[in-house]
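One structure below.
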Amino acid sequence: MKERILQEIKTRVNRKSWELWFSSFDVKSIEGNKVVFSVGNLFIKEWLEKKYYSVLSKAVKVVLGNDATFEITYEAFEPHSSYSEPLVKKRAVLLTPLNPDYTFENFVVGPGNSFAYHAALEVAKHPGRYNPLFIYGGVGLGKTHLLQSIGNYVVQNEPDLRVMYITSEKFLNDLVDSMKEGKLNEFREKYRKKVDILLIDDVQFLIGKTGVQTELFHTFNELHDSGKQIVICSDREPQKLSEFQDRLVSRFQMGLVAKLEPPDEETRKSIARKMLEIEHGELPEEVLNFVAENVDDNLRRLRGAIIKLLVYKETTGKEVDLKEAILLLKDFIKPNRVKAMDPIDELIEIVAKVTGVPREEILSNSRNVKALTARRIGMYVAKNYLKSSLRTIAEKFNRSHPVVVDSVKKVKDSLLKGNKQLKALIDEVIGEISRRALSG
């Protein structure tokens, strides 16, 4: 019965949602027509009740009948001391600088980061309730952005709380310096007594560093036992932190663990637009789409690519078209990632440039002599130089098969009669095609 219920739920949610929200989900018990589900923490419990109530309700009714009901419980971690309430003390201010651009408003939410985003936002709104929060994911996926967004949100909305953002390297260096100077007690006072929300970035830096791990373990315990919020970021999940003390890894896992996945193409496009908005810049939609499609390894590189295009535009005074963007971003794009421009589309672009006739007019029904000549040159070069089929040429130039045959014949006859001006234009078009091919 348990497996039937789980399978029924699984058929009603997509794979990504199942992995994000149901990884700790299980049927705890079935008592008559009542199903008790169990999840890993309060955040997931509340999220499932809010977003998936109808899914769960329908699933249990299908298996157990229309009178079936359900409830969701979660396994709460018992802290070392009797203190278990969310953080309520309010004191001073921000103890370390935060990047003001890292806010929840500037974070673009997509399928791959939705869970981590909402978890971080809930932690910011309710410090101490979901504790600790452990966010992990690859380089440049937004871990630091979320981490500092928590800090910025708390500073804006709970100005009396003391917020500290540090990298694990800074934690290590502070520990070493305090030991050299005989100020270990001051170090512990700083990190255990004088902070209400501790945000630790790049914890994987402490792999193999047993001494500092021990100090972090005791710092963690004291903060957690006092109901103080801890948020940790890493490039890998807790159980893959090799050479980390098991007791510390277990502490990381006892709260909320959220993964950041690489954004899909649509999310990258939204992120690219947000970056343009922040930089007060503009780029053509086709250029923005090209960047989102091809610069996909991490968001830092995506931002770097956009900044490069904006700087080029500002310093040269030129608009950035697709061809220019491809050339400018060669170093940002993995080999063979750029989708090759369709040969005839590129040919039409070149013919437009050489003849001075806009692409739209070449493809229109205009009988203007210049447009007619440009159109015929394009079809002739496509047939005799690119070796394209008549059917393909007809489709690309929006013409019938007989019109293409007639246009190619007219250009050929004119060349045989010694039309030097026409030959010069064709040679220039072919020369530009060759130049582009050689430049990659």
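Quick reminder: no glycine exception, Cβ is built from N, Cα and C everywhere.
Per Swiss-Prot, the features are as follows:
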type	residues	note
BINDING	Val108, Asn113, Gly140, Leu141, Gly142, Lys143, Thr144, His145, Arg300	ADP binding site
BINDING	Gly140, Gly142, Lys143, Thr144	ATP binding site
BINDING	Thr144	Mg(2+) binding site
MUTAGEN	Val176 to Ala	Severe inhibition of oriC unwinding, ATP- and DNA-binding are wild-type
MUTAGEN	Met179 to Ala	Severe inhibition of oriC unwinding, ATP- and DNA-binding are wild-type
MUTAGEN	Lys180 to Ala	Severe inhibition of oriC unwinding, ATP- and DNA-binding are wild-type
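Each of the recorded positions Lys143, Lys180, Arg300 was scored by how many other Cβ atoms lie within 10 Å of its Cβ, and the smallest score goes to Lys180. Other than the site residues Gly140, Gly142, Lys143, Thr144, same-chain residues with C-beta atoms no more than 8 angstroms from the centre of those residues' C-beta atoms, the ATP site, are Gly137, Val139, Leu141, His145, Leu146, Cys233, Leu260, Leu299, Arg300. Counted over every protein chain shown, other Cβ atoms within 10 Å are most numerous around Val108 among the recorded positions Val108, Val176, Met179.
Counting only the Cα atoms, the space from Arg300 (ADP binding site) to Lys143 (ATP binding site) is about 12 angstrom. Each residue contributes its Cα atom, and for Val176 (mutagenesis position) and Thr144 (ADP binding site) these two points are 24 Å apart.
All chains included, 26 other C-beta atoms sit within 10 angstroms of the C-beta of Gly142 (ADP binding site). Gly140 (ADP binding site) falls outside any helix or strand according to DSSP and counts as coil. In the structure as shown, the Cβ atom of Thr144 (ADP binding site) sits within 10 Å of 19 other Cβ atoms. Of Val108, Gly140, Gly142, Lys143, Thr144, all annotated as binding-site residues, the residue with the shortest Cα distance to Lys180 (mutagenesis position) is Thr144.
For Gly140 (ADP binding site), the Cβ neighbour count at a 10 Å cut-off comes to 18, with all displayed protein chains included. Across the structure, Met179 (mutagenesis position) and Thr144 (ADP binding site) are spaced 28 Å apart at their Cα atoms. Cβ proximity to the ADP site centre (mean Cβ of Val108, Asn113, Gly140, Leu141, Gly142, Lys143, Thr144, His145, Arg300, cutoff 8 Å) flags the following additional same-chain residues: Phe107, Gly137, Leu146, Leu260, Asn298, Leu299.
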